[in-house]
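Engineer: Take a look at what Swiss-Prot says about it:
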type: BINDING; residues: H83, H182; note: heme b b562 binding site
type: BINDING; residues: H97, H196; note: heme b b566 binding site
type: BINDING; residues: H201; note: ubiquinone binding site
type: VARIANT; residues: L328 to V; note: In strain: Isolate Bba1
Amino acid sequence: MTNIRKSHPLMKIINNTFIDLPTPSNISSWWNFGSLLGICLILQILTGLFLAMHYTPDTMTAFSSVTHICRDVNYGWIIRYLHANGASMFFICLFIHVGRGLYYGSYMFLETWNIGVILLFTVMATAFMGYVLPWGQMSFWGATVITNLLSAIPYIGTDLVEWIWGGFSVDKATLTRFFAFHFILPFIITALATVHLLFLHETGSNNPTGISSDMDKIPFHPYYTIKDILGALLMIMALLILVLFSPDLLGDPDNYTPANPLNTPPHIKPEWYFLFAYAILRSIPNKLGGVLALVASILILILMPMLHTSKQRSMMFRPLSQCLFWVLVADLVTLTWIGGQPVEHPFIIIGQLASILYFSIILVLMPITSIIENSLLKL
């Protein structure tokens, strides 16, 4: 008799995805972050659902409804902080996941990579809209500043911004629609993640060497299920330490002041995970140029397969490219720091240099370095 796990239409899908999946025997802990992202997504949907039961998307009551969740709802405070800091965990895992893809050449799986870039954009949009919902000062002014960037689009810009706002400023209509989108987008992300996984399983996983591992595969269960559970426990532990000991560490104190359109905070800045892109935006004095650079800083990922000039897929055996990769990581950390600083000397020039370096490494230095490494192979 055939095992039900392999014959039942639903069980068969689960079996081929999480149990009998042939997996390279040498994938390292850097491959754990896909499953961690899945766990983050489930956590965000569940905590978000319970928050939505008590939240009111109205300018008059939004701020007090969040306060009510923290003060009066049973364990509301932990649900709220798990959701807020869960977003930070989500982005930490996302950045590592993308970085792993860049380092080991996973972008050569075109469909998987492109859907991943779409997922990144969608998650960023969802997080931005979620930040607006508590209706604190930084929520309101962040929404005003970021949506206003669309006014840089020639001819249709102003109309587009007012259409998104649902009026002549960020107001009740904006908050209501942001709540609606923030609620629906995680389910779209889940669907996209399923397609992401579907395309990945068409080709099989990459591995640290970047060489085909068809002759050396092991079943996903029990080896990688155990490994993923360990990764999940470590991540949940880190998240709980953050939530229970310093829940406001990554937030902005300004967001504990109710939104006031008549009073602008001294430094308007988004959440920490957008600061690198915000720094690139601010480093260009022209509004349209800044917006284009902001979009390009993420969209550049789509070009990675075309910029790959090396004969080797992975950076594992390419020390020069490795150095450049870690310079890129340091550059992104620098941009994140600059994004949170006021617009004054010396931060302006540091931000401009870091932005130039970011695009130079990806578009110029990495392809040239790969060509040099190719020639070194012949020696």
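Note: Cβ is positioned from N, Cα and C throughout, glycine not excepted.
Original residues only: the substitutions mentioned are not part of this model.
Just tell me what is around each of these and how deep it sits.
Structural biologist: H83 (heme b b562 binding site) is surrounded by 21 other CB atoms, counting those within 10 A of its CB over all protein chains shown.
DSSP gives H196 (heme b b566 binding site) a helix state.
In the three-state DSSP scheme, H201 (ubiquinone binding site) falls into the helix class. Around the Cβ of H201 (ubiquinone binding site), 14 further Cβ atoms fall within 10 Å across all displayed protein chains.
In sequence order, Y358, I361, I362 make up the list of same-chain residues 6 or more apart from L328 (variant position) whose Cβ falls under 8 Å from its Cβ. Secondary structure from DSSP puts L328 (variant position) in a helix.
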Engineer: Near H182 (heme b b562 binding site), which residues of its chain come within a Cβ-Cβ distance under 8 Å, counting only those 6 or more away in sequence?
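Structural biologist: Sequence-distant Cβ neighbours: G48, T126, M129, G130, L133.
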Engineer: Run through the Cβ atoms and count how many others sit within 10 Å of the one on H196 (heme b b566 binding site).
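Structural biologist: For H196 (heme b b566 binding site), the 10 Å Cβ neighbour count is 21.
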Engineer: Sort out the sequence-distant neighbours of H97 (heme b b566 binding site) for me: same chain, 6+ apart, CB within less than 8 Å of its CB, listed by position.
Structural biologist: F33, G34, L37
Engineer: Rounded to a whole angstrom, what is the C-alpha distance between H196 (heme b b566 binding site) and H83 (heme b b562 binding site)?
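Structural biologist: Between the alpha carbons of H196 (heme b b566 binding site) and H83 (heme b b562 binding site) there are 24 Å.
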